[in-house]
Amino acid sequence: MSVAVETFGFFMSALGLLMLGLTLSNSYWRVSTVHGNVITTNTIFENLWYSCATDSLGVSNCWDFPSMLALSGYVQGCRALMITAILLGFLGLFLGMVGLRCTNVGNMDLSKKAKLLAIAGTLHILAGACGMVAISWYAVNITTDFFNPLYAGTKYELGPALYLGWSASLLSILGGICVFSTCCCSSKEEPATRAGLPYKPSTVVIPRATSDESDISFGKYGKNAYV
């Protein structure tokens, strides 16, 4: 049962990592909204790297942010957290692939595989946590500006990339928990194989006849029985 759980957790973490990569490259982290009586013909959408505008004809024009130092602090922080999440996810995916009991890499015993699974599960949990913090931090800034009556700039709504990122982070965390929870079970299996108990062959003991028994058996026959 634990083999199925750790395999399921491994693929769940891999799916979460893939979705985190798609979230980072998605253009729709936030989308401009029509707020109040102002009528606009352009739709603006942004992510962590660039901003785009779509006119009434459906033509989109994108431009990169001018300077990293000119960006808001939360955008730079979200960039760092998302990149960290993907790097941790890749490292956890590699260690988990080696530590799975259905794989045979380097003829490792179960105790070493259990340690690798524990590290891989921890990395996936940290990756999901980094992604969750980055997405939530970005969403909080969107909602803060949206409900601020003194904010005179363009107001945005949550883009579909944020919902994808939340789902990806949750999958990474759940997959990491599944992988981490099976490391104790895998280290306890096959104790006799890991202990290397010595083999003692069985011996057969043949009882020897005593002197009294030999005298009794000799007395059963008379002297005339021997030639």
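Cβ coordinates come from backbone N, Cα and C, glycine included.
DSSP assigns Met68 (mutagenesis position) to coil in the three-state reduction, placing it in neither a helix nor a strand. Here Swiss-Prot describes Met68 to Ala or Glu as a published mutagenesis experiment; the accompanying note says: Abolishes formation of tight-junction strand-like structures.
Annotation of the published mutagenesis Met68 to Ile or Leu in Swiss-Prot: No effect on formation of tight-junction strand-like structures; the original residue is retained in the structure shown. Cβ contacts within 10 Å of Met68 (mutagenesis position), excluding its own Cβ and spanning all protein chains shown: 9.
Quoted from Swiss-Prot, the note attached to the mutagenesis of Cys102 to Ala states: Abolishes palmitoylation; when associated with 183-A--A-185. Taking the Cβ of Cys102 (mutagenesis position) as reference, residues of its chain lying under 8 Å away and at least six apart in sequence are, in sequence order, Val3, Thr7.
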